[in-house]
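This report refers to the structure that appears directly beneath it.
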Amino acid sequence: MERAMEQLNRLTRSLRRARTVELPEDNETAVYTLMPMVMADQHRSVSELLSNSKFDVNYAFGRVKRSLLHIAANCGSVECLVLLLKKGANPNYQDISGCTPLHLAARNGQKKCMSKLLEYSADVNICNNEGLTAIHWLAVNGRTELLHDLVQHVSDVDVEDAMGQTALHVACQNGHKTTVQCLLDSGADINRPNVSGATPLYFACSHGQRDTAQILLLRGAKYLPDKNGVTPLDLCVQGGYGETCEVLIQYHPRLFQTIIQMTQNEDLRENMLRQVLEHLSQQSESQYLKILTSLAEVATTNGHKLLSLSSNYDAQMKSLLRIVRMFCHVFRIGPSSPSNGIDMGYNGNKTPRSQVFKPLELLWHSLDEWLVLIATELMKNKRDSTEITSILLKQKGQDQDAASIPPFEPPGPGSYENLSTGTRESKPDALAGRQEASADCQDVISMTANRLSAVIQAFYMCCSCQMPPGMTSPRFIEFVCKHDEVLKCFVNRNPKIIFDHFHFLLECPELMSRFMHIIKAQPFKDRCEWFYEHLHSGQPDSDMVHRPVNENDILLVHRDSIFRSSCEVVSKANCAKLKQGIAVRFHGEEGMGQGVVREWFDILSNEIVNPDYALFTQSADGTTFQPNSNSYVNPDHLNYFRFAGQILGLALNHRQLVNIYFTRSFYKHILGIPVNYQDVASIDPEYAKNLQWILDNDISDLGLELTFSVETDVFGAMEEVPLKPGGGSILVTQNNKAEYVQLVTELRMTRAIQPQINAFLQGFHMFIPPSLIQLFDEYELELLLSGMPEIDVSDWIKNTEYTSGYEREDPVIQWFWEVVEDITQEERVLLLQFVTGSSRVPHGGFANIMGGSGLQNFTIAAVPYTPNLLPTSSTCINMLKLPEYPSKEILKDRLLVALHCGSYGYTMA
């Protein structure tokens with residue numbers, strides 16, 4: 001009866017308190033009953049449960065084998081912690097990682113728990129498995145107040161962890177100033193190295209901790225490298241920590257020159273070193289000038305080494321251009337720069353800032369001497385060539401004028417065997433000497449062209465940084481004009497020099513015109529690489545392109561009004577952000593990514609030539625489009641032409657293909673190439689034939705009575721439009737007919753659509769600079785914009801990958817390619833669009849198809865077959881998910897259903 005009453009009382013208490021009132025007998029179950037109470041510091045409940053229990057307060061549980069005292073110390077449950085200590089909990093018990101309750105209290109800054117643990121003889125010198133003590137944890141987190149209390153109990157403030165690091169090391173690394181001062185005041189060794197030889201100063205510099213580095217240096221810290229020779233300054237420069245470098249230089253001035261010399265080190269990231277120099281140059285005018293002068297001197301030394309034929313060309317070239325880039329960057333960001341309109345000497349004024357270029361004048365003088373020397377040798381060889389030709393003519397007994405003979409080229413072995421004298425030995429000694437001199441000159445050009453061209457590039461960079469944006473240095477233009485013949489000789493000998501060093505051509509139309517014929521003679525692939533290299537210069541690194549998309553930057557468009565909605569969002573978007581990347585989402589659809597972007601360009605390009613907008617008309621061949629001279633029927637036509645230019649510019653910028661082809665004349669307008677009468681054939685073939693007839697025949701006695709004017713329809717009325725001032729009274733004759741044909745061509749092909757062309761180019765040039773696009777002709781521009789018009793199935797097969805179980809020899813794959821061969825060209829285009837999001841193959845074929853993160857081959861992945869299952873695709877990675885169909889017939893049926901019914905629309909996979 002008494003026992004039953006006791007059980008009833010326990011039940012009542014339990015129900016009233018909504019918890020158990022006694023612990024289970026086994027420790028494992030009991031500890032999980034107590035743990036939440038300890039974490040909540042419910043010390044009365046814990047005390048009551050422990051009072052009538054045999055629970056072991058030192059019982060270790062869980063994966064890390066901690067006791068309840070660990071839990072209390074970790075959570076700051078000071079009342080429960082005291083209770084457990086009074087019950088006999090061991091303050092020095094270590095969990096599986098070697099941590100004691102004191103470690104956990106120190107790590108989390110539980111001051112009261114630490115004090116109580118110390119009262120109960122917690123050992124502050126115990127290390128965990130990594131060698132960390134309680135003071136290490138306090139130093140890591142900068143808990144200076146607690147450190148003051150604890151350090152008096154520590155036997156060795158320089159106790160090391162497993163890596164030989166003391167509390168001072170970690171406090172310096174994390175930038176805790178007061179903690180560092182406390183440790184130093186307590187006798188910490190300021191120069192103590194860890195196992196790799198790194199001192200506290202080294203640790204402070206490794207994370208750019210300027211303040212802790214300054215404290216250490218003020219207290220006499222030594223500037224010491226680690227065991228690998230890496231110095232604190234090396235770490236500061238590697239991290240771009242300009243402020244910390246500044247502190248090091250204050251205490252060790254010799255390090256200034258060390259930083260300057262680091263500009264030659266290819267292993268150091270240029271952008272980090274540039275950050276350091278930028279910060280240092282902002283500290284004072286004198287330091288700014290000192291940095292620039294020092295960089296100019298180093299650049300001059302490197303430039304002269306580059307001009308030495310015994311030096312390593314590649315290493316010296318990279319070093320010179322690297323130094324000059326940094327020099328120009330620092331020069332521009334100074335207090336006086338071209339961007340803020342303050343004169344810097346480019347008008348001839350000898351300001352202090354212009355004087356920093358003085359050391360470089362030695363290099364430019366050497367460059368000029370080299371070019372003059374080569375020009376002299378070239379001129380001498382030309383004279384010798386004429387003399388040699390005369391000698392050869394005399395030997396043959398000919399009376400022809402030497403001027404009619406092609407310029408002399410040094411003959412190869414045996415080339416004199418056909419001379420009338422019959423043997424090589426009969427060649428005059430003077431002739432041999434001149435030939436050798438010519439060969440020597442060619443050898444000198446071969447050996448020096450790249451070196452001199454690199455110095456020319458450096459010269460251009462230095463001239464440009466002294467000029468306001470958009471202006472080319474008159475001095476540099478004069479330099480190129482002076483050495484025009486030699487530079488063209490360099491380029492003719494090695495055309496790659498243009499792409500490697502003559503970047504100035506892209507920024508100066510006057511100079512570009514001198515070399516354009518040479519540039520356009522270079523392979524299309526090389527010009528494409530040069531185009532995109534400079535188009536994307538100055539944009540974020542490639543690893544930043546795939547950063548998470550900002551929701552505000554997504555172009556949200558409506559599929560049912562894609563033209564107008566796209567025009568609206570693109571006109572409002574940030575142009576610079578659109579250059580970096582495009583994110584498109586169709587209203588009401590979830591999908592995003594490169595596949596959606598490709599589809600957007602594909603559909604939008606078709607809408608641009610939609611007759612409803614009256615922007616473009618179809619040419620005579622029915623396959624290309626030309627701006628519509630009557631587009632004014634659409635009140636917004638010029639805004640729409642500007643938008644069309646933006647879309648084509650964006651597509652070219654991001655290597656996306658558009659699904660339209662334009663007339664040759666329109667491509668010429670984009671490129672700035674004059675049209676000719678042959679271009680008229682695209683809009684009026686019969687009229688083009690008439691123009692051709694005029695040019696091919698003598699019209700003197702035909703009585704055509706043509707004048708330099710034409711009749712044209714202006715709002716339904718015929719009006720006479722002069723081709724030039726007073727054209728109505730100027731007769732077309734045999735002598736001026738070519739001018740007439742050109743002027744009437746310009747009227748039909750240019751003047752009639754000039755406002756439309758101007759609006760289009762305004763949008764196009766927002767993304768594609770005119771100086772870059774002129775690298776191509778009209779045929780190449782079509783390839784860049786629209787890709788290859790035909791799909792080469794053999795090339796498709798060659799550049800396809802297989803995954804998820806498929807291999808090239810599998811029957812399903814064999815059937816698939818047989819089906820691709822059988823279907824129409826239009827269905828192949830649908831298949832390509834179904835998988836990649838684009839209906840065009842880029843120039844270079846399927847090997848150049850782009851995916852979400854660069855080049856991505858067409859891929860076919862195996863999918864288990866179920867009846868009626870259709871193929872699906874992942875357009876971002878150009879992947880066709882093809883079920884393992886049991887027969888070719890079923891495969892073809894299901895594939896065509898997917899192509900004709902599922903080519904548009906995106907959902908999340």
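Using the three backbone atoms N, Cα and C, a Cβ is placed for every residue, glycine included.
Here the residue is the original one, but Swiss-Prot notes a mutagenesis experiment at this spot, L8 to A or D: Exists as a mixture of monomer and dimer; promotes autoubiquitination and ubiquitination of RAC1.
A mutagenesis experiment is reported in Swiss-Prot for this position, L11 to D, and the note states: Monomeric; promotes autoubiquitination and ubiquitination of RAC1.
Reduced to three states, the DSSP call for V140 (mutagenesis position) is helix. There are 18 other CB atoms within 10 A of the CB of V140 (mutagenesis position), with all protein chains counted. In Swiss-Prot, a published mutagenesis experiment is listed as V140 to A, annotated Promotes ubiquitination of RAC1.
The annotation domain 'HECT' is assigned in Swiss-Prot to 574-909.
Under mutagenesis, Swiss-Prot gives L704 to D with this note: Dimeric; loss of E3 ubiquitin ligase activity. Summarising the environment of L704 (mutagenesis position), the number of other Cβ atoms within 10 Å of its Cβ, over all protein chains shown, is 13.
The active site, glycyl thioester intermediate annotation in Swiss-Prot covers C876.
Separating the Cα atoms of L704 (mutagenesis position) and C876 (active site, glycyl thioester intermediate) is a whole-number distance of 62 Å. Within 10 Å of the Cβ of C876 (active site, glycyl thioester intermediate) there are 22 other Cβ atoms, across all protein chains.
Here V140 (mutagenesis position) is positioned 45 angstrom away from C876 (active site, glycyl thioester intermediate), judged by their C-alpha atoms.
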